[in-house]
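Listed in Swiss-Prot for this protein:
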type	residues	note
BINDING	S50, R53, K56, T154, D155, P156, E157, I158, H159, K182, S199, P245	ATP binding site
BINDING	D62, D64, D130	Mg(2+) binding site
MUTAGEN	E221 to A or K	No longer interacts with Cap7
Amino acid sequence: MLSIDEAFRKFKSRLELNEREQKNASQRQNEVRDYLQTKFGIARSFLTGSYARYTKTKPLKDIDIFFVLKDSEKHYHGKAASVVLDDFHSALVEKYGSAAVRKQARSINVDFGVHIDAEDNTDYRVVSVDAVPAFDTGDQYEIPDTASGKWIKTDPEIHKDKATAAHQAYANEWKGLVRMVKYWNNNPKHGDLKPVKPSFLIEVMALECLYGGWGGSFDREIQSFFATLADRVHDEWPDPAGLGPAISNDMDAARKQRAQQLLFQASQDASIAIDHARRGRNIEALRAWRALFGPKFPLS
């Protein structure tokens, strides 16, 4: 029988990117880039966001791809943010169809129609990508933001560096804990609305909420993490790079209240699972953790 620690380590491993998934992500990046280059002047593209920071969870959805535009596309920079997104949307609809392409606040999402089975497996394939138009301004990037109607500054390298530093300061367990909570956040049991939006907000909060160093126990770390997230989800969480709008701006008061309730319930459910293990009920503890997280949490 799996010990609780063994189960968590197996769970962590299941949420990590493997070689086949990375290969498919690269193929999808090249596919979308090669097509968009027939429609726009693309200087280069690169995989970014949580995928590049190794904090992306499973199933592999909404992988960010920056498409850095050439100077020939500078006319977009002086227009409302929605203009370039509308044009990206129209171009991608031509290739993938309107049912597979949707506009988002700062990107265009392309769904590849990949089936997700009952165990959250996708045959190592990427479910969807987010195509993000961007301009390189020298020391940072600017991307369109429809909420403000403007181009906003961002620096994915700063985000990546902060995640790396946090991971190292937490005995190299920080990213695993973040992926676990993101996996919980993606659970279909929450309905159409994820508790925390964007999922990057979980990562931003973790920069402060996971503090004091790794305590050596996944179950207690996760319980404490959920509890602290619940306590602080109403706070304003600025961009860690100090450039763009607050990461927490996507959530209004009602959504934050719902998130707080669900995060608190998760911390309570974690406490129940811990109590099962403390009383020697290992099978019940594993089942409780699986009920909390979803099918990627192992029972054996």
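A Cβ is built for glycine as well, from the same backbone N, Cα and C atoms used for every other residue.
Here the features listed in Swiss-Prot are painted onto the structure.
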residue : record               : Cβ contacts under 8 Å, 6 or more apart
S50     : ATP binding site     : K56, T57, D64, K182, S199, F200, E203
D62     : Mg(2+) binding site  : N109, V127, S128, V129, D130
D155    : ATP binding site     : D139, Q140, Y141, A241, L243
E157    : ATP binding site     : none
H159    : ATP binding site     : R53, P240, A241
E221    : mutagenesis position : E173, L177, L210, W214, G215
DSSP state at D62 (Mg(2+) binding site), helix/strand/coil: coil
Secondary-structure category, per DSSP, in which D130 (Mg(2+) binding site) falls: strand
Fewest other Cβ within 10 angstroms of its own Cβ, chosen from the binding-site residues D64, D130: D130
CB contacts for S199 (ATP binding site) [other CB atoms within 10 A, all chains]: 22
Cβ within 8 Å of the mean position of the Cβ atoms of D62, D64, D130: remaining residues of the chain near Mg(2+): G49, K61, I63, I65, S107, N109, S128, V129, A131, V132
